[in-house]
Amino acid sequence: MHRHILILFLFGCLSADQRLSSTSISSMNGFSTTRKCEHITIPMCKNLDYNQTVFPNLLGHTTQSEAGPAIAQFNPLIKVKCSEDIRLFLCTVYAPVCTVLEKPIQPCRELCLSAKNGCESLMKKFGFQWPDQLDCNKFPVTDLCVGKNSSESSNSKNYRSSNDVTFGVSTIANEVVLSPKKCPHHMHTTSGSHFSLPLLSGRLPECSLTCEADNQVPMMFDGRVRRILRIWTAAWSVACFVCSLFTLVTFLVDLSRFAYPVRPILYLAFCYLAISTVYMIGVVGEDGFACGTYGSTPTTLVTQGGENVGCSALAVVHYFFFMSSCAWWLVLCLAWFLAANLKWGAESIAALSPYFHAMCWGVPAVLSVTVLVTNSVDGDVFTGICSVGNLNPSALVYFFFTPIVVSLALGAVLLVCGIWSMIRIRSYIKLQHADVERNISKLEKLMLRIGAFAIMYSLPTAMNAAIMWYQAVNMPAWLEGWLHHRCVRLQDRELFGFTYPVDDCPMDPKVAAPEIIVFLLKYVSQLVVGITCAIWVVSSKTLSSYHKAYLALSSRSPTVPAHVDQVNMR
């Protein structure tokens with residue numbers, strides 16, 4: 001709040017300063033030659049790569065005492081570090097570098113644009129525009145000028161990386177939009193505006209990640225590790241598919257046995273049957289869905305947006321059924337709560353089933369449409385599927401992480417209340433005299449099964465949410481670090497088509513790449529619940545249900561009439 005007040009005060013001062021400044025950048029041709037260098041005394045401009053300035057400056061201020069209050073108005077922008085170059089840019093305007101040249105050296109247009117791109121969006125939030133007196137078109141492009149300061153950039157990058165890891169705000173928002181020219185030629189896309197890469201320095205539009213695995217400078221994992229991830233996912237998806245199918249068949253064989261409050265497990269199993277099918281299709285399809293050719297070169301890039309119909313279909317199915325599983329988990333906890341705390345019967349809970357279905361299928365459908373409209377679909381090069389938020393931290397947090405956490409939290413509250421009620425019922429039964437041990441034993445078994453299933457669902461789902469948050473916060477740093485190493489390697493500059501100098505390469509945030517165990521746990525946590533559902537239905541009653549179903553089918557088989565047998569014997 002205090003920061004916002006400071007920024008509002010800054011912008012009010014800026015408006016007044018624009019009216020007071022009558023000397024433009026272009027009027028410096030009449031710059032006086034009777035001048036001398038003086039030591040910088042303006043606090044904001046101390047400890048830069050230069051310590052001597054000259055006046056009048058580029059805005060017409062004749063002394064440092066006059067320029068000091070004017071540049072001090074920008075202190076809030078410096079403090080929030082909206083741009084890595086804002087401090088250097090302002091100082092080269094208000095306290096220009098003193099040299100042996102006749103005129104003071106102006107800041108380069110690139111330096112101005114870097115400062116403007118970082119801070120203009122913040123100014124617009126408060127209803128102000130970038131000051132006309134600092135119009136970047138007034139500054140030179142190729143003449144002698146002050147460019148980016150590498151040490152300043154490094155310090156600012158380190159600050160931004162630390163801020164992102166701590167709070168996850170700048171990483172997830174990524175409001176700064178970089179120039180598309182920063183994207184290497186072989187990663188540049190021509191298929192639409194929905195392609196972009198989230199970097200620590202901002203969002204890089206019209207750009208996508210290469211799909212090819214590389215062992216020299218891998219994007220997180222090399223080819224060998226990617227194969228391990230693909231095999232790992234295939235094994236767990238097959239196991240999840242088999243167990244989910246077994247659960248579905250078990251329910252359908254004797255549906256009356258699984259009334260509410262346990263009926264939602266049927267729909268949970270159906271959701272994970274669909275999720276496992278998506279992963280198996282991704283394994284079989286290799287990179288046909290997650291990757292494609294979207295630029296002017298034959299380089300395969302990660303699919304983003306809804307252009308690839310197959311990719312979009314996989315992503316929607318994966319997202320829809322994952323959100324439905326979260327909703328059915330919440331309904332399962334609610335049904336247990338109604339049965340244990342409010343003493344509702346199975347018929348009373350079943351009467352609410354139309355509302356349960358409307359919520360569990362309707363809300364995910366709305367979210368799935370939103371995902372498509374916002375182009376939040378992209379490919380996962382490690383599994384071959386398409387899903388939400390692999391290269392989009394905002395989508396991963398808003399569409400995946402948040403619903404999972406909300407459903408887990410609400411479900412946990414309902415579950416704890418239900419279990420507490422069962423504990424009270426157990427204490428009450430102990431006071432009875434008829435068949436006490438038998439009743440207590442049945443209740444304890446039910447409590448044990450409910451608690452075990454809740455743990456086997458909650459732990460993997462919570463782990464999945466934690467890994468998603470970890471991925472969303474660190475993905476911009478991983479991408480920027482990978483792009484930095486590609487940019488500075490001479491053999492990669494030509495291979496990828498970097499068109500700007502090495503000095504302009506992205507800074508290395510020095511964030512360690514994730515361990516393979518993180519992504520192994522990510523994929524298993526999305527599939528293991530399907531196996532958990534099968535554990536719930538495994539019992540002696542299940543064997544009895546299958547035996548009865550077999551006998552029922554056998555009794556329907558056609559029998560040979562007796563007189564036909566007699567004829568054949570003759």
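Keep in mind that glycine also has a Cβ here, set from the backbone N, Cα and C atoms.
Here the original residues stay in place, and none of the substitutions has been built in.
Since this is a predicted model, take the numbers as computed values, not measurements.
When pLDDT is averaged over the domain 'FZ' (32-148), the result is 83. As annotated by Swiss-Prot, domain 'FZ' applies to 32-148.
According to Swiss-Prot, the mutagenesis experiment Lys343 to Arg carries the following note: Abolishes sequestration in endosomes by plr-1; when associated with R-430; R-442; R-445; R-541 and R548. Around Lys343 (mutagenesis position), no same-chain residue six or more apart in sequence has its CB under 8 Å from its CB.
Under mutagenesis, Swiss-Prot gives Lys430 to Arg with this note: Abolishes sequestration in endosomes by plr-1; when associated with R-343; R-442; R-445; R-541 and R548.
One entry in Swiss-Prot concerns the mutagenesis experiment Lys442 to Arg. Its note says: Abolishes sequestration in endosomes by plr-1; when associated with R-343; R-430; R-445; R-541 and R548.
Recorded in Swiss-Prot as a mutagenesis result, Lys445 to Arg carries the remark: Abolishes sequestration in endosomes by plr-1; when associated with R-343; R-430; R-442; R-541 and R548. Sequence-distant contacts of Lys445 (mutagenesis position), defined as residues of its own chain at least six apart whose C-beta falls under 8 angstroms from its C-beta, are absent.
Quoted from Swiss-Prot, the note on mutagenesis experiment Lys541 to Arg is: Abolishes sequestration in endosomes by plr-1; when associated with R-343; R-430; R-442; R-445 and R548. All protein chains considered, the CB of Lys541 (mutagenesis position) has 12 other CB atoms within 10 Å.
For Lys548 (mutagenesis position), the number of other Cβ atoms no farther than 10 Å from its own Cβ, over all displayed protein chains, is 12. Here Swiss-Prot notes a mutagenesis experiment, Lys548 to Arg, with the remark: Abolishes sequestration in endosomes by plr-1; when associated with R-343; R-430; R-442; R-445 and R541.
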Collapsed DSSP category at Lys343 (mutagenesis position): coil
Alpha-carbon spacing, Lys541 (mutagenesis position) to Lys548 (mutagenesis position), which is rounded to whole Å: 10
Secondary structure tally of the domain 'FZ' (32-148) (DSSP, helix then strand then coil): 50 helix, 10 strand, 57 coil
Mapped DSSP class for Lys445 (mutagenesis position), helix or strand or coil: helix
